[in-house]
Amino acid sequence: MLDYEWDNPSSIVLSGDERNPDSDPTRSSFSFFDPISHYNNDHRHITISPPLLSSFSNQQQQHHLTLYGQTNSNNQFLHHHHHHHSLYGSTTTTTPYGASDPIYHPHSSAPPASLFSYDQTGPGSGSGSSYNFLIPKTEVDFTSNRIGLNLGGRTYFSAADDDFVSRLYRRSRPGESGMANSLSTPRCQAEGCNADLSHAKHYHRRHKVCEFHSKASTVVAAGLSQRFCQQCSRFHLLSEFDNGKRSCRKRLADHNRRRRKCHQSASATQDTGTGKTTPKSPNDSGVKASSSPSSNAPPTISLECFRQRQFQTTASSSTSASSSSNSMFFSSG
């Protein structure tokens, strides 16, 4: 008895249009080949996208071309795909996969043509390619974006992208450029001067005063007669200066106070140093010098004591001799 494998229905593939395959007896008796149904059945169950299998799509294209001639994507056998919604137009592809894949469906409502551009760098861009990809311009721009270093609120690009950076950060209104240049250029704030300080020293550029007016005795600034203070680095009224001084009275007083404080502290240290050391007499110094140990010379104290004792003995002998002579004189008289 033959085994028909009724328990394995996975080997039988039926299309969606064949609701009742046993109702038509002609299909089992005749080997009639329907190109439209075969075309739809072949491609309804294939869900592989064409970009992944370009060689397979080319083989299917050649197979259908040999059977039916040039492939035609008319609407006569694709009317059952109207319910699909696509993002692309009918000019996106010429492969048979356009009938099965809703992304390449020819009857969908496509966006305006200005939002799309053809990508000719795909895998099928050669001589034997049978499809062209339609990629939105936003995606194309993402592929060609430049890589920059984002620090804070600004992105820094390489030197090769100077044109791109200039176009990115250029000002929208041309009038603002002249105003910005005039504000960024440092000029002297004295009335009637307005000297350009772009090439002056950093001190003059920072405080917006030229070298001449920074040393002048009288300068008209902000409608008042003033003088530039060397320590404050700003203009003051003439009443705040003493005679022809270039620094204001307040800053000079602070400067003098600091100088006096320095001198007082220095003199105080000198006084404390001299007060600790007491003056020494020459006898003390001689005694200390004599008391210092010396290996060669004998101590001087013993010699002096010896001399004093010898002087005392001689004095006592002389006094005894005189007393004896006196006694002899008085006795003889």
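In case you wondered, yes, glycine gets a Cβ from its N, Cα and C as well.
Listed in Swiss-Prot:
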BINDING   CYS188, CYS193, CYS210, HIS213  Zn(2+) 1 binding site
BINDING   CYS229, CYS232, HIS236, CYS248  Zn(2+) 2 binding site
MUTAGEN   SER233 to Ala  Slight decrease in DNA binding efficiency
MUTAGEN   SER247 to Ala  Slight decrease in DNA binding and nuclear import efficiency
MUTAGEN   SER247 to Asp  Complete loss of DNA binding. Slight increase in nuclear import efficiency
MUTAGEN   CYS248 to Ala  Increase in nuclear import efficiency
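What Swiss-Prot annotates, mapped onto the structure for a quick look.
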residue: CYS188; record: Zn(2+) 1 binding site; CB count, 10 Å: 23
residue: CYS193; record: Zn(2+) 1 binding site; CB count, 10 Å: 15
residue: CYS210; record: Zn(2+) 1 binding site; CB count, 10 Å: 19
residue: HIS213; record: Zn(2+) 1 binding site; CB count, 10 Å: 23
residue: CYS229; record: Zn(2+) 2 binding site; CB count, 10 Å: 21
residue: CYS232; record: Zn(2+) 2 binding site; CB count, 10 Å: 14
residue: SER233; record: mutagenesis position; CB count, 10 Å: 12
residue: HIS236; record: Zn(2+) 2 binding site; CB count, 10 Å: 18
residue: SER247; record: mutagenesis position; CB count, 10 Å: 20
residue: CYS248; record: mutagenesis position; CB count, 10 Å: 21
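Excluding the listed site residues CYS188, CYS193, CYS210, HIS213, the same chain places GLN189, ALA190, ASN194, ALA195, VAL209, GLU211, PHE212, SER214, VAL219 with Cβ atoms within 8 Å of the centre of the Zn(2+) 1 site Cβ atoms. Of the candidate recorded positions, CYS188, CYS193, HIS213, CYS248, the one lying closest to HIS236 (Zn(2+) 2 binding site) when CA atoms are compared is CYS248. Nearest neighbour of CYS248 (mutagenesis position) by Cα distance, taken over the binding-site residues CYS188, CYS193, CYS210, HIS213, CYS232: CYS232.
Taking CYS232 (Zn(2+) 2 binding site) as the reference point, the recorded positions whose C-alpha atoms are within 10 Å of its C-alpha, out of CYS188, CYS193, CYS210, HIS213, SER247, are SER247. Residues CYS229, CYS232, HIS236, CYS248 make up the record's Zn(2+) 2 site, and a Cβ search at 8 Å around their centroid adds ARG227, PHE228, GLN230, GLN231, ARG234, PHE235, GLU240, PHE241, SER247, LYS250, ARG251 from the same chain. A gap of 13 Å separates the Cα atoms of CYS229 (Zn(2+) 2 binding site) and CYS210 (Zn(2+) 1 binding site). Geometry remark: SER233 (mutagenesis position) versus SER247 (mutagenesis position), CA distance 9 Å.
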